[in-house]
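One structure is given here, and the rest of the page talks about it.
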Amino acid sequence: MASATAAAAPGEAEETTRLRKPRFSFEENQILIREVRAHYPQLYGAQSRRVSVAERRRVWDSIATKINGITSWKRTGQEVQKRWNDFKRRTKEKLARVPHSTQGAGPAAEDAFSAEEETIFAILGPGVAGPGAGSGAEESRAAASSQPQASTASTQRYVLSEDRRQDRRADTPAQSKGGSSSPESWARPSCNPQEAKERESTSPAAMQPVQLPRLALSPPLPAPPPPPTALAQVAPSSPSPTPPRPTSAPEQSLDFLRAQQETANAIRELAGTLRQGLAKLSEALSALLPLLPGTPADPLPPPPPPPPPPPPKPVLPPSAPKVELAPEPVSVVAAVVDGAVVAARGVIISPRSEEGVPKPLPPAPPLPLHDSPPHKRRKGFPTRKRRGRWKSP
């Protein structure tokens, strides 16, 4: 007994010194969910923006007080809020796994929602819960309703593909001999009666867009074969000695020859019309020409005489080419020798006498050989004495 009490004493001491509180019980969870649902507009709803943080904290403290009324330990408002956040997060994660678990052969047992989770779905609303809001039966019903929608889309695609295949087989002679053309016969592989009903209801609407290409494509296929056979049957019976025409596009050759002949006839008619028009035009001109002013005998007035040629210009003697002689510069210095003016270059200007008879001039003295060019200065003019080196201008 002493040992048992001694063993129990340390355990009680450990329990009293234990800091971690026990998990929330079922009753505590029920109180938490009920109180959060009652105060949800103040905590998370539209009114939460107008509620201060202190007021929300007081709401959580009041919820914790109600939970502490049924337990021997005390929980704070922060612990209660954390428990609600964890509860909500786990429920959302479980809801996110629902579509993946319902795609198999049957519903998974571990994903069945409890009453608490269903209540949380109702609190959070359809925006968060999605198709699983409400009870578990509604969840399974929503999952079952999502499957027929997907199956309906696949069934419609299947019916369209089968209808196209049926139309192709109907064009072939093997299909025309025997076979059912009803869409129900192609829908037999489906084992779901609901899908069969939906396919029967949607098959007329699906047949309309499919029949259009069949009606558009069916005439070209059977149309080309009959003309060659008809020509082949008529060609031997024709009494014409010409050999049978080749079966490759006979109608095109006939149409081409016919069009060519029509074109030639049209050209001939146009040429005849042009000839008639020209003949009528010539007759009209021949009738109108005599009425024009002019001699009646002449069909056309004579051409006007050409203008007279211009009078010939007087012939002038050829003018001698004008040669300009550069005048030699003559220095101003001149001397008077025996009544005659002698220039620097030796030109003698004889003075006229009073009677107008020129006087004989004596021969001019010979000029020195070392005479400088006329453009150079003579010694008689004073020049500036240059000293030093020449400076560039």
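Each residue, glycine too, has its Cβ placed from N, Cα and C.
Here is what Swiss-Prot says about this protein:
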type	residues	note
DOMAIN	16-88	domain 'Myb-like'
MUTAGEN	LEU274 to Ala	Reduction in homodimerization. Abolishes homodimerization; when associated with P-281
MUTAGEN	LEU274 to Pro	Reduction in homodimerization. Abolishes homodimerization; when associated with A-281
MUTAGEN	LEU281 to Pro	Reduction in homodimerization
MUTAGEN	LEU281 to Ala	Reduction in homodimerization
Rounded Cα distance, in Å, between LEU281 (mutagenesis position) and LEU274 (mutagenesis position) is 10
Cβ density check for LEU274 (mutagenesis position), other Cβ within 10 Å (all protein chains) comes to 10
Using DSSP three-state counts, the residues of the domain 'Myb-like' (16-88) come to 51 helix, 0 strand, 22 coil
